[in-house]
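Colleague: Here it is, the structure in full.
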Amino acid sequence: MGSVSNQQFAGGCAKAAEEAPEEAPEDAARAADEPQLLHGAGICKWFNVRMGFGFLSMTARAGVALDPPVDVFVHQSKLHMEGFRSLKEGEAVEFTFKKSAKGLESIRVTGPGGVFCIGSERRPKGKSMQKRRSKGDRCYNCGGLDHHAKECKLPPQPKKCHFCQSISHMVASCPLKAQQGPSAQGKPTYFREEEEEIHSPTLLPEAQN
């Protein structure tokens with residue numbers, strides 16, 4: 001009977017092995033596609049604060065020194081820090097990264113020991129701020145260039161044309177603005193008068209003689 005029991009046991013094991021589910025091809029492909037996280041350390045090679053990305057110079061991988069260093073792409077969204085996220089050139093970092101079709105890409109970037117990154121002192125200059133500065137700030141109450149209307153010390157002034165300073169009409173219906181060419185539009189009358197006086201031949205000594 002012992003031999004019969006052994007045969008039954010062997011047969012049961014074989015049957016169990018046959019019934020064991022095999023790994024689906026989809027699961028195997030998914031496991032192969034999942035990025036393998038690697039650990040590295042190094043410094044920030046460069047970082048563009050306006051674009052929000054740069055490259056790390058990896059000097060060690062999994063505790064093993066690399067010579068020469070290897071570049072690893074970094075995006076601001078991967079930085080472990082508060083507030084505006086950026087990196088300072090030469091800043092020491094630790095990070096996890098993966099291999100992609102484009103190269104090495106960082107997954108999470110911290111300072112040494114997992115602390116917050118220091119970040120760059122630079123801040124991007126917004127286009128809206130540059131446009132606002134180029135046009136200049138003007139007080140809509142008195143026309144002054146050194147303050148805003150809310151800071152004006154004069155009482156409320158009557159509304160007037162910002163082009164010729166006349167109170168009889170607004171800038172949209174200004175006859176002088178309509179007569180001027182595109183190059184003169186946007187310049188108040190007193191600016192144009194000063195330019196005309198500067199370029200007038202009556203002020204030149206040769207013309208007076």
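Quick reminder: no glycine exception, Cβ is built from N, Cα and C everywhere.
Keep in mind that this structure shows the original residues, not the substituted ones.
Not my notes, these are from Swiss-Prot:
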- 39-112: domain 'CSD' (DOMAIN)
- Trp46 to Ala: Does not affect localization to P-bodies; when associated with A-55 and A-73 (MUTAGEN)
- Phe55 to Ala: Does not affect localization to P-bodies; when associated with A-46 and A-73 (MUTAGEN)
- Phe73 to Ala: Does not affect localization to P-bodies; when associated with A-46 and A-55 (MUTAGEN)
- His147 to Ala: Abolishes ability to suppress pre-let-7 biogenesis and localization to P-bodies without affecting pre-let-7 binding; when associated with A-169 (MUTAGEN)
- His169 to Ala: Abolishes ability to suppress pre-let-7 biogenesis and localization to P-bodies without affecting pre-let-7 binding; when associated with A-147 (MUTAGEN)
Colleague: Given a 10 Å Cβ-Cβ cut-off, pick out the one of the mutagenesis positions Trp46, Phe55, Phe73 that has the most other Cβ atoms nearby.
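Modeller: Result of the Cβ crowding comparison: Phe55.
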Colleague: List, in sequence order, those mutagenesis positions among Phe55, His147, His169 whose Cα sits within 10 Å of the Cα of Trp46 (mutagenesis position).
Modeller: Phe55
Colleague: Relative to the Cβ position of His169 (mutagenesis position), how many further Cβ atoms are located within 10 Å?
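Modeller: Excluding its own Cβ, His169 (mutagenesis position) sees 15 Cβ atoms within 10 Å.
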Colleague: How would DSSP class His147 (mutagenesis position) in three states?
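Modeller: DSSP call for His147 (mutagenesis position): coil, neither helix nor strand.
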Colleague: Taking the Cα atoms as reference points, how far is His169 (mutagenesis position) from His147 (mutagenesis position) in Å?
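Modeller: On Cα coordinates alone, these residues lie 24 Å apart.
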Colleague: In the domain 'CSD' (39-112), how many residues does DSSP assign to helix, to strand and to coil?
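Modeller: Helix (H, G, I), strand (E, B), coil: 4 helix, 49 strand, 21 coil.
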Colleague: Could you measure between Phe73 (mutagenesis position) and His147 (mutagenesis position) for me? Cα positions, answer in whole angstrom.
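Modeller: Cα of Phe73 (mutagenesis position) to Cα of His147 (mutagenesis position) measures 46 Å after rounding.
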